[in-house]
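Notes to accompany the following structure.
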Amino acid sequence: MASVPVYCLCRLPYDVTRFMIECDVCQDWFHGSCVGVEEDKAAEIDLYHCPNCQVTHGPSVMRKRRGAVKHADVGLGRDSGRPVKTGSAQFVRELRCRTFPSADEVLLKPTGAQLTVEFLEERSFSVPVLVLRKDGLGMNLPPSSFSVTDVEHYIGTEKEIDVIDVSRQADLKMKLGEFVEYYNSPNRDRVLNVISLEFSDTRLSNLVETPKIVRKLSWVENLWPEESIFERPNVQKYCLMGVKDSYTDFHIDFGGTSVWYHVLRGEKIFYLIRPTAANLSLFERWSSSSNQNELFFGDQVDMCYKCSVKQGNTLFIPTGWIHAVLTPVDCLAFGGNFLHSLNIDMQLRAYEIEKRLSTADLFKFPNFETVCWYVGKHLLDTFRGLRENRRHPATYLVHGAKALNNAFRGWTRKESLGEHEQEIPDTIKTQQLVKDLAKEIRLVEDIFQQNIGRSGTPFGGSQGLPSPHPKAQLNTPLTFSQHLSKKRGPKPKEAFGGGGVGPPGAKKKSQKGKEIKTEAGELDLLEIHTKHTLKKFQPGCKVKKSKLELPDDCLDDFEEKINKSKLKLVLTNGKLQGKKGRAGSANGAGSSLQQFQPHMATLSDFDSEDELQIDETPPPRRRPSLPSKKKLAGLPRKLPRAKPCSDPHRIREPGEVDFDIEEDYTTDEEMLTMQGVKGGAGGILDLLKASKQVAGLDSALSEEAPASPSTRDAIQGMLSMANPPSSSSSSSSSSPLSISGGGEMMGLMKEKGGREGWMSGVKKSERKAVFQRPGKRPIKRPARHLSDDESLDEQETLGTCFKDSDYVYPSLESDEEDHVSKSKMKRKRNWDDTPWSPKARVTPTLPKQERPVREGARVASVETGLAAAAAKLAQQEQQKTITKRKYTKKKTPQEKVHSTVAQLQHQPDSAPVSPPLPSEPPVDCIVEERRVEVYSASLLDHEYTAGPGPFSPGGPRGSGAMAPGVFLTSRRPSLSPQNSSSYSPSAPSPGGLVTPTSAGACQGKRPKKGLATAKQRLGKILKIHRNGKLLL
């Protein structure tokens, strides 16, 4: 077995942890500690002679300095051919003499108690923060008498540390005991600086506690799992020991981390550069240049600020700030780095710059990508939780999540997965996380766009400090709740012409454009609603900066009552729910609101494009109500309301906005009972008023403006087609709502341009509308996102029902849990429900596409519709011909022949059918014909449901209801509008109409092709295609 080679005077084997130097004479290796050669000084030796060789060859030969320059002849290095090196004594002297802009221009200087998460959220932590005293910061530090000797005592003399040789800007390793000896020596031959002594795992850690704000924001402190197989990054606690004239060149802290410094003894001077896109590009170019140590980066940027941190001061430097540090006197300081969620995008940009510059691992954030994966999972859970609780994340959190998700996509690409795979935790499913996080971000952005509007920058530009009052005032423009929709809602500070109604003792600012600070705990919800209303209902004559002028007495009275009552209200399903014992106050405030009604009556209509927005995440079994064309006076509906945290004990998490955003889900019926209805004659309200006798509307509605006779006839025809016995339609049992189970209706919507469109109604909780305006495409309301399970259940439930492709059938929501209460509500609501719905769907008429036709196939619903139309027309003819005026006209010879043959073949129970070519009917008959034609389409769209009528067991004819699939030819002849007695002037009686039953019965002119039989003519009149579908 070969022996292990030994070296040096001590004749020990090679030790990789000990510095060794080779003798240039005997070629033997010696430990530096054994021959008295320090590692940092070895570079100055040109030829080394070991102690044995020094006897024969003399001492070691040192390197000669070439072209030594006298410092007195050098300015900034520009007067001579050789520039000044960074960190040299001349460089430090020149740096001390230079003038820089003061950092007071950009610094924030709060007290320790004011520096909270909310403080940094409002200002996005985008500028440095200097705290003059440590009181209130929540950190523990040794006393000011603590020295480097004490550091050695708590950490250990043999602790190997990284030291920077300032003059050469090079790294070297030393034992802590050696550095302390150098630090305490009066004669120092060089300048050494310690900036990377992390002591989290030492006894010194028990004496130092990081600031409370750092512990709250730090990713590693809060999100790093204890069971992680990766090594926990320890970058929170550093001890910085520097002697006079120590200098650290410009840099960005690793991983884009933010950093805190507290000077325990001495002083440090920071040179700060803002991380703009241009400055970051210049920094990357400067860092990769070959003459970096000859260029002062502060000369290449527009602004370099100087900030002096004295003993007892604490400085917080935000993400990405480029900074250099000069130590004018011996200094002992503590600091640390931390990642946070306030500026994720900048952290990732700094990390990418590090990678492009090939930074050594020693100066990188350990396991940076692993931390990011844990944070991504946390953000996904946060977004889901906030959305389920109807609370919204702050803007900076959404932007940070988007940047983080984009980084995840880059790290998991096939071509780059190899170099990033080792930092991915095993508990993270990367592809699923990227997909789910992108979905949550999309949902949040949709909510922002529809309910709150697109906000500009995440935070306002104000840098003012909160009031030192114990109840810190909330700088409202800096919270996300201020960014309400520019289209749909005002900012709370703009209501009442810029003056807010605040709690007693609160200061008021009437100057325009100034921010109004309101104490969060004192905000009145009713006041916010009123401010929303006054801002929303602005006169149409002024597009911008218009204010609603109200009498001073109304405002004073309203303000006085609010201040007296101190209302604390919660909006539940559009109803004001006050606390116990405050009903009288609520009523008083409601009476004050009534004073505003006369002034709101002059407000103009709103553009429907601004109003057709709904929340995508309403509560489960409830759909938000839609605003009508005419906005009802009073409190606004579907407006996001900024409400302080309803739970006084709720702790707002970082990244959550201070205000809850709430929507109003008041139904149309509730709004009609609470507020007056305003509309013009000939509009939609005329249809409601004309049908009040059927739907049980309040008689006060019809007294304002009576409907025209034609409109009333149209309504009566519509109701009679939906339910044959029109005489009993006023009762709840025979109304069209009760026939279809109390939840469906048909309506006729008259639009602004005078056109009429059909609306097929659905349940109030399921309405979605498309308002068709003249000359414009339909405006559709965005539907809320349904889960996959809900969609599948609806499709399975409705899959067997007949559906016409020309109509859109809104989905039905499940109500298994509360079907009992809903059924009671339906029965109670049937008697006063209206036949017109502003939320019914009206779809545009599109060209029909060719479909495959099966020969001999018959559609059951079409046959049923034909039977219903024929029976109804027969009953109408019998009723109308009794009182109608008979029109006699001279018959043509051909008509006489038809009349004679028909009378010979007439049977008592035969259905009346007109000749193929009837003469022109009177005007009244034409109106009736058009109405019946249109209603036939709606009958075919809905399955016929039996009720008290001619086809029911209790009907006049005594026959059962027409079942689907039973054809007209086997029951009774068909009836068409043109075959009624009102169109046949020659008809002697309602039952004496002519019926050509065979080709031989009529000896006159041969009928047209396709019109030979009654069924063909009826199909032609009703515009039914041969395959049983409607032709629109």
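Each Cβ is built from the backbone N, Cα and C atoms, and glycine gets one as well.
Within its own chain, Thr248 (substrate binding site) has Ile164, Asn193, Ile195, Ala324, Val325 as residues 6 or more apart in sequence whose C-beta sits under 8 angstroms from its own. Taken residue by residue with DSSP, Thr248 (substrate binding site) is part of a strand. Annotation source Swiss-Prot lists substrate binding site at Thr248, Lys268.
Just so you know, the Cβ of His251 (Fe cation binding site) picks up 15 other Cβ atoms within 10 Å once every protein chain is counted. Sequence annotations record features per position, and here Swiss-Prot assigns Fe cation binding site to His251, Asp253, His323.
Taken from Swiss-Prot, the feature domain 'JmjC' applies to 199-355, supported by sequence analysis.
In Swiss-Prot, a mutagenesis experiment is listed as His323 to Tyr, annotated with the note Unable to rescue a phf8 morpholino mutant. Classification of His323 (mutagenesis position) by DSSP places it within a strand.
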For the recorded positions Lys268, His323, the one whose C-beta sees the most other C-beta atoms within 10 angstroms: Lys268
Listed in sequence order, residues with CB under 8 A of Asp253 (Fe cation binding site) and six or more positions away: Val259, Ile317, Asn337, Ala350
Chain-mates of His251, Asp253, His323 with C-beta within 8 Å of site centroid, Fe cation: Thr248, Phe250, Ile252, Val259, Ile317, Trp321, Ile322, Ala324
Residue pair His251 (Fe cation binding site), Lys268 (substrate binding site) - Cα distance, angstrom, rounded: 16
For the domain 'JmjC' (199-355), mean pLDDT (0 to 100): 94
Secondary structure at Asp253 (Fe cation binding site), reduced by DSSP to three states: coil
